[in-house]
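Quick look at what Swiss-Prot lists:
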MUTAGEN   L134 to A  Complete loss of cytoplasmic localization; when associated with A-136
MUTAGEN   L136 to A  Complete loss of cytoplasmic localization; when associated with A-134
MUTAGEN   V193 to E  Loss of interferon resistance; when associated with F-195
MUTAGEN   F195 to L  Loss of interferon resistance; when associated with V-193
MUTAGEN   R215 to A  Decrease in nuclear localization; when associated with A-216
MUTAGEN   R216 to A  Decrease in nuclear localization; when associated with A-215
Amino acid sequence: MARRRRHRGPRRPRPPGPTGAVPTAQSQVTSTPNSEPAVRSAPAAAPPPPPASGPPPSCSLLLRQWLHVPESASDDDDDDDWPDSPPPEPAPEARPTAAAPRPRSPPPGAGPGGGANPSHPPSRPFRLPPRLALRLRVTAEHLARLRLRRAGGEGAPEPPATPATPATPATPATPATPATPATPATPATPARVRFSPHVRVRHLVVWASAARLARRGSWARERADRARFRRRVAEAEAVIGPCLGPEARARALARGAGPANSV
């Protein structure tokens, strides 16, 4: 005989527990007489610590290979990667105090006892290039010479003689210009530039008409061109006009109708 199931109505919602208590898998619901059921929660388990480095374990293999997880902030500020960074400051306890003098390290060429160390050869003295050393020596001598000259000391060395420059060929004197006697104001040593006391003025000859037309403008130049064309046409007509008259034409026809020119 089949067992008949009893129909139940809709379930009533459970009243919420006190604030701060969340029912978990390990919580127990207890009820007291004439009171609402109370929820006693067991201490929640601490979440698993995140992995030290690398992607979370729930990532796929592709994300584990290509996902970039930044490291701690202390690794980003590592000064060893930068060659020009200053050396790190020592700890407070490692810093030398005023009472305790800082020990001096021996030079690289000295041994533990203060003598020469055969493993480290002595460093060679620094030498300037020959050209720079020569220039430095000349500059030092020049400064010393100036210092002695300003102090007015006796026995100051003479300044170095300037290299002799090739003498420029003197220009031949023109016969029209008479030779002037040397005046006391003129220095005995010839200079490169000479100023003659005699001044000659040379007048430049220019075409007045061209200069006048240039001052007037283009319209005046065109008018002058038209006038010149009319003048030349009139001169040509005066020469060719007599040859085109009726008498000249009759003479030309008479010469052409002679027996020598007959067909």
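Just so you know, the numbers here start at 1 and follow the chain as drawn.
Including glycine, each Cβ sits where the backbone N, Cα and C put it.
Every residue here is the original one, so none of the noted swaps is modelled.
Put plainly, the mutagenesis positions R215, R216 were compared by Cβ crowding within 10 Å, and the winner is R216. Looking at L136 (mutagenesis position) and R215 (mutagenesis position), their Cα atoms lie 64 Å from each other. Cα of V193 (mutagenesis position) to Cα of L134 (mutagenesis position): a distance of 35 Å.
Recorded residues F195 (mutagenesis position) and R215 (mutagenesis position) have their alpha carbons 36 Å apart, per Cα-Cα distance.
Comparing local CB density within 10 A for the mutagenesis positions L134, V193, the maximum falls on L134. Cα of R215 (mutagenesis position) to Cα of L134 (mutagenesis position): a span of 65 Å. Here the CA atom of L134 (mutagenesis position) lies 68 Å from the CA atom of R216 (mutagenesis position). There are 7 other Cβ atoms within 10 Å of the Cβ belonging to F195 (mutagenesis position).
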